[in-house]
Amino acid sequence: MGDKGTRVFKKASPNGKLTVYLGKRDFVDHIDLVEPVDGVVLVDPEYLKERRVYVTLTCAFRYGREDLDVLGLTFRKDLFVANVQSFPPAPEDKKPLTRLQERLIKKLGEHAYPFTFEIPPNLPCSVTLQPGPEDTGKACGVDYEVKAFCAENLEEKIHKRNSVRLVIRKVQYAPERPGPQPTAETTRQFLMSDKPLHLEASLDKEIYYHGEPISVNVHVTNNTNKTVKKIKISVRQYADICLFNTAQYKCPVAMEEADDTVAPSSTFCKVYTLTPFLANNREKRGLALDGKLKHEDTNLASSTLLREGANREILGIIVSYKVKVKLVVSRGGLLGDLASSDVAVELPFTLMHPKPKEEPPHREVPEHETPVDTNLIELDTNDDDIVFEDFARQRLKGMKDDKEEEEDGTGSPRLNDR
């Protein structure tokens with residue numbers, strides 16, 4: 001796409017009177033700052049009349065089913081709401097135009113009005129909690145929505161057909177500098193044994209990309225008279241839900257149970273490999289996933305990188321991962337095969353996407369090379385090299401689009417059902 005022009009996403013209101021243009025759908029959180037949300041809204045002047053053009057950005061945490069939103073009680077908490085009066089521009093909302101806004105206004109004309117939002121760095125990233133097989137409607141989790149509409153004031157009731165709603169994502173990418181190599185060790189002294197059992201485990205690195213195998217090096221020194229009967233390795237996802245109070249949910253996303261034994265007065269060393277995949281965890285209701293924009297496949301939620309001193313109460317969902325290594329040790333004696341004792345260590349690590357490579361500068365498109373793509377709408381190819389793509393979700397078989405979801409948002413899971 002980089003050699004065809006600057007891609008701009010657009011979405012129109014159902015009545016066709018407003019259209020919002022954004023340069024991207026993913027906005028990167030760099031820990032100390034977040035990329036601004038900048039775009040323009042194109043309004044039919046005959047429809048606008050004497051009203052004003054407003055754009056809002058909302059970060060919300062939905063934690064229950066929409067069909068239970070009755071009597072003014074909703075299972076949704078707005079973590080952040082910002083409003084901009086795009087036209088006529090309010091003095092406090094007027095900001096210098098970005099390069100994208102300048103180009104869009106030049107192309108779209110005088111009825112295109114700019115808007116810019118600054119996202120606070122301590123807000124959560126977009127996370128979806130995996131629904132169960134029978135769940136329908138909007139999934140629980142944290143999402144960001146841009147909404148544009150015309151009204152006399154912000155309190156006026158806005159109908160869906162007269163407004164534009166776009167779901168965007170706040171994302172983080174793996175840091176360029178990894179942390180120290182995760183290692184952990186423990187020593188256990190047993191009754192009736194003069195010497196201890198020592199377990200040491202390590203990972204080959206601290207940062208893993210989604211889909212990358214995790215190598216776990218396990219070293220056991222068994223100086224006891226006990227036998228290690230089994231070694232269990234698991235990758236666990238931890239999701240801290242910070243809402244009215246803080247609760248932690250853990251879920252194994254990859255496991256291996258090896259029948260490797262370690263006899264008394266012996267040592268053992270082996271490298272185990274596990275790869276956490278969402279495909280192997282489809283049935284796990286409430287598993288944290290990266291936020292979705294379309295009905296396309298996603299992945300396990302990325303680890304959350306926190307800024308020092310961040311207010312954890314405002315962070316909706318904090319995701320982390322650990323590898324757990326557990327030795328199942330026979331106690332010996334008459335109950336040796338029936339009773340056992342566990343020795344375990346945990347290794348925290350980071351699971352994320354790598355930072356995308358910077359796109360090369362866009363080249364001008366010669367007239368004879370005008371690209372043809374039925375999925376894109378391109379205007380004035382030779383003028384300013386901008387390509388417009390519909391923002392709406394792709395409709396797949398058995399899936400609902402945005403409008404259907406909003407009108408039939410039932411059956412999504414509640415946190416208490418996890």
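Note: Cβ is positioned from N, Cα and C throughout, glycine not excepted.
Every residue here is the original one, so none of the noted swaps is modelled.
Features reported for this protein in Swiss-Prot:
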type    : residues                       : note
BINDING : Lys250, Met255, Lys324, Lys326 : 1D-myo-inositol hexakisphosphate binding site
MUTAGEN : Lys157 to Gln                  : Impairs InsP6-binding and oligomerization; when associated with Q-160 and Q-161
MUTAGEN : Lys160 to Gln                  : Impairs InsP6-binding and oligomerization; when associated with Q-157 and Q-161
MUTAGEN : Arg161 to Gln                  : Impairs InsP6-binding and oligomerization; when associated with Q-157 and Q-160
MUTAGEN : Lys232 to Gln                  : Impairs InsP6-binding and oligomerization; when associated with Q-236, Q-250, Q-324 and Q-326
MUTAGEN : Arg236 to Gln                  : Impairs InsP6-binding and oligomerization; when associated with Q-232, Q-250, Q-324 and Q-326
MUTAGEN : Lys250 to Gln                  : Impairs InsP6-binding and oligomerization; when associated with Q-232, Q-236, Q-324 and Q-326
MUTAGEN : Lys324 to Gln                  : Impairs InsP6-binding and oligomerization; when associated with Q-232, Q-236, Q-250 and Q-326
MUTAGEN : Lys326 to Gln                  : Impairs InsP6-binding and oligomerization; when associated with Q-232, Q-236, Q-250 and Q-324
MUTAGEN : Phe391 to Ala                  : Abolishes interaction with AP2B1; no effect on interaction with CLTC
MUTAGEN : Arg395 to Glu                  : Abolishes interaction with AP2B1; impairs interaction with CLTC
MUTAGEN : Leu396 to Ala                  : Impairs interaction with AP2B1; no effect on interaction with CLTC
Among Lys250, Met255, Lys324, Lys326, the annotated 1D-myo-inositol hexakisphosphate contacts, find the widest CA pair distance and round it to a whole Å.
16
Between Lys326 (mutagenesis position) and Lys160 (mutagenesis position): CA-CA distance (Å):
53
Quick check for you: of the mutagenesis positions Lys157, Arg161, Lys232, Arg236, Lys326, which have their Cα within 10 Å of the Cα of Met255 (1D-myo-inositol hexakisphosphate binding site)?
Lys232, Arg236
Around the C-beta of Met255 (1D-myo-inositol hexakisphosphate binding site), how many further C-beta atoms are within 10 angstroms, looking at every protein chain?
14
Within 8 Å of the Cβ centre of Lys250, Met255, Lys324, Lys326, which other residues of the chain have their Cβ, at the recorded 1D-myo-inositol hexakisphosphate site?
Lys232, Ile233, Ser234, Val235, Arg236, Pro252, Lys322, Val323
Looking only at DSSP and grouping its letters into three states, which state does Lys324 (mutagenesis position) belong to?
strand
Among Lys157, Arg161, Lys232, Arg236, Lys324, these being the mutagenesis positions, pick the one whose CA is nearest to that of Lys250 (mutagenesis position).
Arg236
To the nearest whole angstrom, state the Cα distance for the pair Lys326 (mutagenesis position) and Arg236 (mutagenesis position).
13
If you count other CB atoms within 10 A of each CB, which of Lys160, Lys250 wins among these mutagenesis positions?
Lys160
Mind giving me a neighbour count for Lys157 (mutagenesis position)? Other Cβ atoms within 10 Å of its Cβ, every protein chain shown.
5
